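The block underneath contains the structure these notes are about, expressed in structure tokens.
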Amino acid sequence: MKISQLFLGLVACSTAFAYAGIDGISSNESNIKIGAAANASHPGGVAAVSVQAAGAPYNAFTGFSSLKGLAQAFAAQGTSNTNVTVGSKTFNISHIPVSAMPPSHSALGNFNFGQVGTQEVYFGEWWKAGDTPASASHTVYYAGDNTNTTVPTAGTATYTVAGINGSASNLLSGTFTANYGAGTLEGTLTGTGTAVSSLSLDGVAFNPGTAAFAGLATANGTAGVDNSGVVQGQFFGANASALAGIAQFDNVSYNTAFGGAKN
């Protein structure tokens with residue numbers, strides 16, 4: 001089914017993927033599932049992820065902060081965990097290629113994900129071992145702690161936003177503007193060295209009561225223009241201090257995860 005045909009359904013169920021204390025979405029829950037409970041051997045933080053595609057016992061929920069530790073522990077083998085400045089904001093970016101993993105962890109596949117500052121808000125991508133970000137297994141996701149989240153109902157604000165699309169070293173970046181009174185979110189991300197060179201939000205609307213947003217997107221890049229995109233995401237924190245979301249396209253190589261901090 002085409003992504004554009006899914007838009008109304010996604011808007012209708014924009015809160016269907018909420019967990020106790022966590023809001024999050026995966027573009028393909030057969031591959032990646034977002035949750036709030038990490039198992040005892042992989043704790044840390046609140047937001048957690050399960051690699052459903054790996055099967056038992058590798059599909060247990062793992063805290064994102066635990067995955068950050070994995071990215072730090074195997075740096076000599078090719079993983080990385082670094083702080084990146086975008087505008088005036090800091091994002092912590094983790095890169096975990098399957099080629100750097102010991103055999104005991106190879107079933108976990110490939111991870112690129114970011115954290116918005118020090119908040120419990122994450123966004124990223126995954127694909128199977130042996131695949132590429134252009135393959136059908138390319139999955140984007142976000143997860144965040146929704147505790148004490150509030151969204152203003154008047155005024156405007158800008159967000160410095162980073163996007164992940166096929167690379168942890170080449171980020172998309174840009175500014176989103178939220179009009180709290182009108183309930184709209186707009187902006188564009190641009191970058192180089194990724195399948196997507198620009199991604200623009202088109203008619204994205206949000207409900208301050210649920211803090212969720214949804215709408216359409218257009219991307220341009222290595223395969224030309226794709227206007228089939230659907231955006232879904234969430235504000236997090238007091239006065240909507242952060243946001244995260246995903247954009248899905250008919251061309252899965254254009255699928256992008258993003259997160260942002262309020263200026």
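Each residue, glycine too, has its Cβ placed from N, Cα and C.
Under its mutagenesis entries, Swiss-Prot includes His42 to Ala with the note: Cannot serve as an heme/iron source, shows reduced binding to hemoglobin and does not bind heme; when associated with A-105. If you look up Swiss-Prot, you'll see His42, Tyr58, Ser104, His105 marked as heme b binding site. Listed in Swiss-Prot as a mutagenesis experiment, His105 to Ala is described as follows: Cannot serve as an heme/iron source, shows reduced binding to hemoglobin and does not bind heme; when associated with A-42.
Listed in sequence order, Leu70 are the same-chain residues at least 6 apart in sequence whose CB falls under 8 Å from the CB of His105 (mutagenesis position). Around Tyr58 (heme b binding site), the same-chain residues six or more apart in sequence whose CB sits under 8 Å from its CB are Val51, Ala107, Leu108, listed in sequence order.
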